[in-house]
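All remarks here apply to the structure that follows.
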Amino acid sequence: MLRNTPFGATPTYKLLLGFGLCSLGGAMLYAYFKTRNDEEEADSGGQRPASGIRGQTEEQKPQKEVCLKIVVDNEHVPLIMGRGGSNIKLIEEKTLAKIRLRDKDSGHKFCDISGVPDAVKAARALLIKEIERAPVVKVELQVPQRLASKINGRGGELLQEIRSSSLAKLNIDLNGRNGKAKITIIGNQKQVNIARKMLDDQIEEDEELVRSMEEVEQRREPRRSPTNSIASSMYSSQTSLSSHTQPRDKLMASKGEGKPMEVYVSAVASPTKFWVQLIGPQSKKLDSMVQEMTSYYSSAENRAKHVLTAPYVGQIVAAVFKFDEKWYRAEIVDIMPNQYNPKEQVIDLYFVDYGDSEYISPADICELRTDFLTLRFQAVECFLANVKSTIQTEPITWPKSSIAKFEELTEVAHWRKLIARVVTYKERPRATTAVSAAAKEGTPLPGVELFDPADNSELNIADLMITQGFALPLDDSYPVRSRSSTPSSNSDSTIEELCVSNPVTPLTPHSPMSMSIDVDSITQAENEHLAQQLQHLQHKLNGNDIKNINPAKLTATDLENGNNNNASTTNGASAH
């Protein structure tokens, strides 16, 4: 349009037209290439730009740092640090975590690990690995064999407890010398220290027990004279209604210990009918109780509070023993007329903690103070295994000479320590006058081998009886062993471990591994018998609850009523 005008012929017009055409061409080229690039990116995967954007977003949002605090023993700090801190530096370089140690207490330090979670986790794993490569320590201890047997017994419960608590390896060698066993502890220093501490506690407990037993042996006096022991044991009835129940605390503690038991022979009727006390903490408790009973019942005023006016068979009472003038717990087995004075009565008593019996006048018997029932009865009836009487026609009747020899060898009631091991059992004769559940059930009697630990050897008492002509072997196959025969320390039987669940013949030998006991039935029988005593005493207290009675706060009226009703009250001691 401007081309035909005078302006169209000017150079300015031509310049403007050239710039315009170039600009239009450039714009068209840009639009073309832009469209082509978009189409190519769409064909080759148009999601790539979005991925790139997400990656940039994640990189812009770093992980949050965390700090983990662990506690390490001072003895492990050198392992973590390394020479000049080289270990920590190496771990920090590998994991990009930061590690700092600071004091916690005298024996430990805090180890703070900071960084991103993955780095902290990796650093912790490397630190634990360094701690676990602590040098292995081996320690050997010499302990008494009885303690080693205790640790290794009861299915190894105590041994497993030490292993699990310390994470150390423990091995026990019972075949040591001079009555010692060797315990080997293997682990790092911390594990060994923990195991050693737990073993030291057991050693201290065992030494305390030995000291207590030595004190008992020094303080105990002979309970009866040898000249009187035969008559008393042979001619008193000794058919206790409750003596079949072993002391439950000792039974539960030693069940399955797998070792011979230390015992005192406390009373003897014959080699096939005698009583033992298990040596242990209860021995000292028994002596303390006898001392307290003697002190209490020696007072005429106290005896007046516990007058026995209506005795009954099966009642647990307090009675004075004429030989030593001490007071003991006893059970009334029978009440009968005095053969020298039919108008008077005589009471046949079984001393539940010792096993012997006496005929005693009711005047020398009192009702038992209730708190004296707390300790379990200590006498355990046994028979000597593998022997029989020299009287062929009456194998259960023993000559007085044989009984006297057996009393001499066992030092009955003179508190000589013997070793007993259960090797068999037989059914107990059922008592026709029994009122306790245990007697009605006819619990089995343990047959034991007795050993005298003298002159660094253990003499088998049954063998001595046979070789000296005071007994015969139970059968021809019985081997008379050396006089220094030693009971196996690996035996799994104890005096308490009797099997009452399976039918048996009257005399059934069993391997030590098969000996066990129905604890619940025996415990229930003894509890029922004690409950009967408490029920009787509660009735005497006019229906008052024994548990709620404070003897120190009884009024004069209460005491007067108690005496009128023969109540069994306590003076200055709590009833249980």
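In case you wondered, yes, glycine gets a Cβ from its N, Cα and C as well.
Quick caveat, the model's predicted, so the values are computed rather than measured.
Listed in Swiss-Prot:
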- 65-127: domain 'KH 1' (DOMAIN)
- 136-199: domain 'KH 2' (DOMAIN)
- Asp287 to Ala: No effect on binding to piwi (MUTAGEN)
- 310-375: domain 'Tudor' (DOMAIN)
- Phe323 to Ala: Decreased binding to piwi (MUTAGEN)
- Tyr328 to Ala: Unable to rescue fertility and transposon activation defects in mutants. Abolishes binding to piwi; when associated with R-348 (MUTAGEN)
- Tyr328 to Ala: Significant decrease in binding to unmethylated piwi (MUTAGEN)
- Asp348 to Arg: Decreased binding to piwi and unable to rescue fertility and transposon activation defects in mutants. Abolishes binding to piwi; when associated with A-328 (MUTAGEN)
- Tyr354 to Ala: Decreased binding to unmethylated piwi (MUTAGEN)
- Glu358 to Ala: Decreased binding to piwi (MUTAGEN)
- Tyr359 to Ala: Decreased binding to unmethylated piwi (MUTAGEN)
- Tyr359 to Arg: Decreased binding to piwi (MUTAGEN)
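Structural mapping of features recorded in Swiss-Prot.
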residue : record               : CB count, 10 Å
Asp287  : mutagenesis position : 15
Phe323  : mutagenesis position : 17
Tyr328  : mutagenesis position : 24
Asp348  : mutagenesis position : 20
Tyr354  : mutagenesis position : 24
Glu358  : mutagenesis position : 21
Tyr359  : mutagenesis position : 16
Tally of residues which DSSP labels helix, strand or coil - the domain 'KH 1' (65-127): 32 helix, 22 strand, 9 coil
Length of the line joining the Cα atoms of Tyr354 (mutagenesis position) and Tyr328 (mutagenesis position), in Å: 9
Euclidean distance between Cα atoms of Tyr328 (mutagenesis position) and Asp287 (mutagenesis position), Å: 10
Taken over the domain 'KH 1' (65-127), the model's mean pLDDT: 87
Between Tyr359 (mutagenesis position) and Phe323 (mutagenesis position), the C-alpha gap once rounded to whole angstrom: 13
Euclidean distance between Cα atoms of Tyr328 (mutagenesis position) and Glu358 (mutagenesis position), Å: 12
Secondary structure tally of the domain 'KH 2' (136-199) (DSSP, helix then strand then coil): 32 helix, 21 strand, 11 coil
Alpha-carbon spacing, Tyr328 (mutagenesis position) to Asp348 (mutagenesis position), which is rounded to whole Å: 14
